[in-house]
Amino acid sequence: MAIALAEADKYEVLEKIGCGSFGIIRKVKRKSDGFILCRKEINYIKMSTKEREQLTAEFNILSSLRHPNIVAYYHREHLKASQDLYLYMEYCGGGDLSMVIKNLKRTNKYAEEDFVWRILSQLVTALYRCHYGTDPAEVGSNLLGPAPKPSGLKGKQAQMTILHRDLKPENIFLGSDNTVKLGDFGLSKLMHSHDFASTYVGTPFYMSPEICAAEKYTLRSDIWAVGCIMYELCQREPPFNARTHIQLVQKIREGKFAPLPDFYSSELKNVIASCLRVNPDHRPDTATLINTPVIRLMRREVELNNLSRAARKREEATMQKAKDVEQAFAKLEKEKQQIRSELENSIRREWEVKARLEIDRQVQNELDKLRKRFECEVQDRVAQEVEKQRRNANYREDASLRSSGHSSQMSSSNSEDSDFPSSTDISQLSLESPTNKAAKLPKKESRTPFTRSKTVVDSPMDIQMAEPSPISIASLSLSPRRTSATYSGKNIFAEGERKRPKFEPTLAYSDDEDDTPELPSPTRPKVKPDPFKAPSRPLLRQNTTALMQKLSTQPPIFPANPSRLPQMSAPDVRESKSRSPHRRLSKIPSSANLAADAGSPTRKNGVKSSPSKMNGGDEMFKAVMQRNMGGRTLVELAQARAGGRPIDEVKRCASDSRSGCSVPMKSADRDPPAVWDPERDEMPSPFLARGRKVIRNLR
């Protein structure tokens, strides 16, 4: 039971086709490969012994028959629990012949003669296999030649024949391409060739006259049934029909039937008429019918169709195999490429690892070398720096001892030589002098009110255009009579220079100042200074520079004879202040320094010059007054360039250096250089021009 249920689970029921004499017929699908089958379900509980014998005979007949025009039998299943028997047979998708006849009758049409001959030839071929136990010989190319004789049965089946005994349109099935399939061998009987069936079976419309006369059933009884089926296919009704069974038997024994329509050929009419003869000896047998010329021609056509179908199947199978081979080849190629890529990747990764290890090793070696070199270099630098610091420390100790011993001598020599502190020139320097390496940080400029930080350079768009020409013709000085300086105020560069403020305060005023600085107007447009032009210097107050007429009446700042200056008993406070060697030196001394170095807070009258010199001075004074000149005289400028010393002393030192009488002195024995302190002294500049705006109280 479990085995039967397991077998039943292998199939899927699709639909119910119909009912047979012993059970139900269903359309099923095999789950393993999707093959469509026809299952005949038979319940043998209520069967009699005779019916069970017929069922067993059908099993034996179906298992022994294998023909293209006979329904194929595959296997069976026996369900003992429910006493059911399943027969799995070939499925015919075209229906049966009775459905074709009904469709023709419903549409009021007649079957074509070609279709009738094709059905007749295949049906006769199937009966030939049942009656003679072998397949008929192939027609081949000899269509019009003599027909071969039937060979008959051989071996143990030589005296066995199969009678269908139930031929009717319902038992003739059609395939998808109108292939005839003879089936339903439930009433068939396996008998000896010399025996005759005496049992009355079959459908009354297709009974032969000998069956009606209670005579023996022979092979020619199936030929009578074939004639009745072909007549009904052409005429759309049976040849013998009556309301009662007795009338039907009388008509069959008489053998009279209505003629076929005239559009059918005489050959078809003669074949059907020969099959419907009352005397069975006058009827043709299966071998005679199969050798009819038209049937042979139809068989040849069927053979060609089968050959073409087989060739098409083989071609499809070949194409499928070729496709499978191509797919397998493509798969192999893909696997080959994959294996190759994997191999290349593995080799590349291996070599990359080796290369990386080698690179790391070489890099590590180089790093070790660099570390060793760095350590050696650091040690050398440290040793050099230690030696240098040691030498500097020794030098500073020696310099401090020397400076303390000669401090008094330095002060006396400074007072006797000149009124100004001596400045250091290149002849007074030595290799032992300390160097000033301290870098001074630039002072950060603070922002003023109503101003913005300058982040970009001025462009020409910041200057107002006065005229299209960038330069005036008047500035070219084409006239030889022009004596004044050329000035053009209409080109863009002069206009920009004129509109630019000459001086901007860098520091905002504070509350402790007396005067309020002039702040820029917030409404006046500002023009940023042009980085490509030299900035103009502002003027200081007028009272910071002495007038020429005042300077001309006073004696010169530097006396001609420094020995006449009175010696101060107490040292000056400003002189005692140590001058830092790192402070910026200035060769132009101020009036305060001159007065302090002279030893008197007042200026003394100098020696009167000769009349010739006085006359020259008056003339120079007049020229100065006419030209409105201010500042220091040329003599004072020359003395300033000489470092604050008198010109006579400078000339004397120069002559002594040329004569070789001077003895080189060390830096410790020389006078300290002159220093100008911007925080204490006032330094008027002689290079200022008049007519500019004066900035007051700017510190």
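Placement of Cβ uses the backbone N, Cα and C atoms for every residue, glycine included.
Residues or ranges marked as active site, proton acceptor by Swiss-Prot: ASP166.
Here the Cβ of ILE17 (ATP binding site) has 16 other Cβ atoms within 10 Å, regardless of which shown protein chain they belong to. Look at Swiss-Prot and you will find ILE17, GLY18, CYS19, GLY20, SER21, PHE22, GLY23, ILE24, ILE25, LYS40 tagged as ATP binding site, backed by sequence analysis.
The domain 'Protein kinase' annotation in Swiss-Prot covers 11-295. Mean model confidence of the domain 'Protein kinase' (11-295) amounts to 80 (pLDDT, 0 to 100 scale).
The mutagenesis experiment CYS38 to Ser or Ala is recorded by Swiss-Prot, whose note states: No loss of activity. The Cβ of CYS38 (mutagenesis position) lies under 8 Å from the Cβ of ILE17, ILE25, ARG26, LYS27, VAL28, TYR88, MET89, GLU90, TYR91, CYS92, each of these being in the same chain and 6 or more residues away along the sequence. Taken residue by residue with DSSP, CYS38 (mutagenesis position) is part of a strand.
The annotation that Swiss-Prot gives for the mutagenesis experiment GLU41 to Gly reads: In NIMA7; block in G2. The number of other CB atoms found within 10 A of the CB of GLU41 (mutagenesis position), across every protein chain shown, is 19.
For the mutagenesis result TYR91 to Asn, the note given in Swiss-Prot is In NIMA5; block in G2. When secondary structure is read from DSSP and collapsed to three states, TYR91 (mutagenesis position) falls in the coil class.
Looking at Swiss-Prot, you'll find the mutagenesis THR199 to Ala noted as follows: Great decrease in activity.
Under its mutagenesis entries, Swiss-Prot includes LEU304 to Pro with the note: In NIMA1; block in G2. Spatially close to LEU304 (mutagenesis position) yet at least six residues away along the chain is no residue at all, judged by Cβ distances under 8 angstroms.
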With an 8 Å cut-off on Cβ-Cβ distance and a minimum sequence separation of at least 6, pull the same-chain contacts of CYS19 (ATP binding site), or say none. ILE25
Fill in the CA-CA distance, GLU41 (mutagenesis position) to GLY23 (ATP binding site), as an integer in Å. 5
Using DSSP reduced to three states, classify GLY23 (ATP binding site) as helix, strand or coil. strand
What Cα-Cα separation, expressed in whole Å, is found between GLY23 (ATP binding site) and ASP166 (active site, proton acceptor)? 17
